[in-house]
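What follows is a single structure, written as structure tokens, with notes after it.
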Amino acid sequence: MHLTPHWIPLVASLGLLAGGSFASAAEEAFDLWNECAKACVLDLKDGVRSSRMSVDPAIADTNGQGVLHYSMVLEGGNDALKLAIDNALSITSDGLTIRLEGGVEPNKPVRYSYTRQARGSWSLNWLVPIGHEKPSNIKVFIHELNAGNQLSHMSPIYTIEMGDELLAKLARDATFFVRAHESNEMQPTLAISHAGVSVVMAQAQPRREKRWSEWASGKVLCLLDPLDGVYNYLAQQRCNLDDTWEGKIYRVLAGNPAKHDLDIKPTVISHRLHFPEGGSLAALTAHQACHLPLETFTRHRQPRGWEQLEQCGYPVQRLVALYLAARLSWNQVDQVIRNALASPGSGGDLGEAIREQPEQARLALTLAAAESERFVRQGTGNDEAGAASADVVSLTCPVAAGECAGPADSGDALLERNYPTGAEFLGDGGDISFSTRGTQNWTVERLLQAHRQLEERGYVFVGYHGTFLEAAQSIVFGGVRARSQDLDAIWRGFYIAGDPALAYGYAQDQEPDARGRIRNGALLRVYVPRSSLPGFYRTGLTLAAPEAAGEVERLIGHPLPLRLDAITGPEEEGGRLETILGWPLAERTVVIPSAIPTDPRNVGGDLDPSSIPDKEQAISALPDYASQPGKPPREDLK
């Protein structure tokens, strides 16, 4: 084949041409799709071997949208390899270490490293988006295989930004290169099997944000067969892309992609994203606060007319950027918000942004503060400045697992843990949204249907949560996220109450806006996996009692704060019961709207008992909570 100037620089930079002439490299071409569809052995003694990876150009030029899945199995026995895929990506295998390097800027490549668990065969996979308004990056991941050719370990899913030219090349006619890398073998070879490319396609839709909403999460595996089965098993969840890929068609385009049985326990699926221009904390916060795809904020160009992005995403991203630019510590968030609201005209652009939407600002800044605090705590040498631009590792966590830990090399990244959310259980009907007029398109019938589905999936109702409108939207659609709290350890967590009247008092704005208005909020229903109920405890002490902290630690078996446990006690002496969930437990909850309305004419008033629908009251019984320790102290939480 002919080496074009487009990819000569990459090949040279990798050392792929070292020790061999330009012409000899051109003579060592092979046909990956045909020769290696079943199995092939490449002789690497003379330097570079190369193969075009052509696909039907009509696929990339279609008016639809889709994903190309390239894959091949590299057999064990040769651990010293260098591979390249055009100018886009290089892969170096050196013993147990696989290094990835690539990106849109040759002088500033993104680098990732993965340590294999064994020296057996492994499968190289990369996903290329195609079609209308596609994302601007590819995904790369490794599947390790055991002696029985079963999937035994999976790397994180790595994101590498690409320019339009490179993406187009990868989708049509990329070139694959391979050579031995510092091999001690006299006759180095490489065995490849099951090389192939498949595609999933669907007709274009006008709302790009929905089509690509899972591109930056572990759920991207749900797009393709057989990766959807891998996702379902590892995450112990169900691939559910709603109607975003309705009518999608999957087919093999060339070669013979492998399908592997699984020999792996349900485990975390991790997805690592690098933000070339920094700003990852601001992007992660906007993603969480506004329930917008994280992939959105890695793009250089955004679709026009995206209301949620313009009304929430951009303002939140700008707000966090302003806070960072002011060089304020994240433990000052509450005071900064109070000062901005108490003194109109103060605080510059940051103060103005807070006053424009105070509750959205409170939600966003407390989320960002919690992420920064967790980042600083999780790695030696991490600091608040590093949190602003660290990589993001999105973790899809098995529901029934214990602590959801990131990969060993993720201590320098912002970690986002993802569990099922209320959005998956809302059923058919109009879009759900929260306003002072009530929860739009939500009915008692939809509530009952959601409740039944949750029970079938192993969830149990544990109480109500009252909050302001922006938080309700974020919690139902994006899940509960830890927020910073300027409180003693015993009070830190997510608050719920079995009595809706108690939660009702919190269903309002926390602060008045610039005109002194406080809006009514929303009541939500909180469900936890039934398997987590042994971690629920009850005490007769008020949590304000001096001896309460010691009593709670005795019950939960580890020092405060709460983690995968909860404590229920009276809000005051002789008062109603409230429950605090530890943030790691709260992240596992599924939260859906209640059908109990809040009254915009009586904000801060008492709940009218007659407003509670009989059918909702009938499904709101609480489980029993333990009042004595039911398990030994957790060593990992001491």
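Quick reminder: no glycine exception, Cβ is built from N, Cα and C everywhere.
The following features are taken from Swiss-Prot:
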type	residues	note
ACT_SITE	GLU578	active site
BINDING	HIS465, GLY466, THR467, SER474, GLY479, VAL480, ARG481, ALA482, ARG483, SER484, GLN485, GLU578	NAD(+) binding site
MUTAGEN	LYS82 to Glu	Loss of toxicity, no binding to LRP1 receptor. 100-fold less cytotoxic, 5-fold less toxic in mice
MUTAGEN	ARG481 to His	52-fold decrease in ADPRT activity, 55-fold reduction in GH activity, 31-fold increase in dissociation constant for NAD(+)
MUTAGEN	GLU571 to Ala	833-fold decrease in ADPRT activity, 4-fold reduction in GH activity, 2-fold increase in dissociation constant for NAD(+)
MUTAGEN	ARG576 to Ala	2-fold decrease in ADPRT activity, 14-fold reduction in GH activity, 3-fold increase in dissociation constant for NAD(+)
MUTAGEN	GLU578 to Ala	666-fold decrease in ADPRT activity, 14-fold reduction in GH activity, 2-fold increase in dissociation constant for NAD(+), loss of toxicity against mouse cells
Quiz item: Under a criterion of Cβ-Cβ distance under 8 Å and sequence separation of at least 6, what residues of the same chain contact GLU571 (mutagenesis position)?
Solution: LEU502, THR542, LEU577, GLU578
Self-check item: Separation of alpha carbons, HIS465 (NAD(+) binding site) and LYS82 (mutagenesis position) (Å)
Solution: 54
Quiz item: Taking the Cβ of GLY479 (NAD(+) binding site) as reference, which residues of that chain separated by at least 6 in sequence fall under 8 Å from it?
Solution: ASN418, TYR419, THR421, GLY422, GLU587, THR589, VAL591
Self-check item: Proximal but sequence-remote residues of the same chain as HIS465 (NAD(+) binding site) (Cβ under 8 Å, at least 6 apart)
Solution: ILE475, PHE494, TYR495, ILE496, ALA497, ALA503, TYR506, LEU523, LEU524, ARG525, VAL526, VAL591
Practice problem: Just report the maximum Cα pair distance in Å for the recorded NAD(+) binders HIS465, GLY466, THR467, SER474, GLY479, VAL480, ARG481, ALA482, ARG483, SER484, GLN485, GLU578, no decimals. | Solution: 22
Practice problem: Could you check the recorded positions ARG481, ARG483, ARG576 and say which one's CB has the fewest neighbouring CB atoms inside 10 Å? | Solution: ARG576
Quiz item: Rounded to a whole number, how many Å is the Cα of GLN485 (NAD(+) binding site) away from the Cα of ARG576 (mutagenesis position)?
Solution: 23
Quiz item: Of these binding-site residues, THR467, GLN485, which scores lowest on Cβ atoms within 10 Å?
Solution: GLN485
Quiz item: If one measures from the C-alpha of ARG576 (mutagenesis position) to the C-alpha of THR467 (NAD(+) binding site), what distance in angstrom results, rounded to a whole number?
Solution: 18
Quiz item: Where does GLU578 (mutagenesis position) sit by DSSP, helix, strand or coil?
Solution: strand
Quiz item: How far is it from THR467 (NAD(+) binding site) to ARG481 (mutagenesis position), counting Cα to Cα, in Å?
Solution: 14
Quiz item: Just how many other Cβ atoms lie inside 10 Å of the Cβ on GLU578 (mutagenesis position)?
Solution: 21
Exercise. Report, as a single number, how many Cβ atoms besides its own are within 10 Å of the Cβ of LYS82 (mutagenesis position).
Key: 23
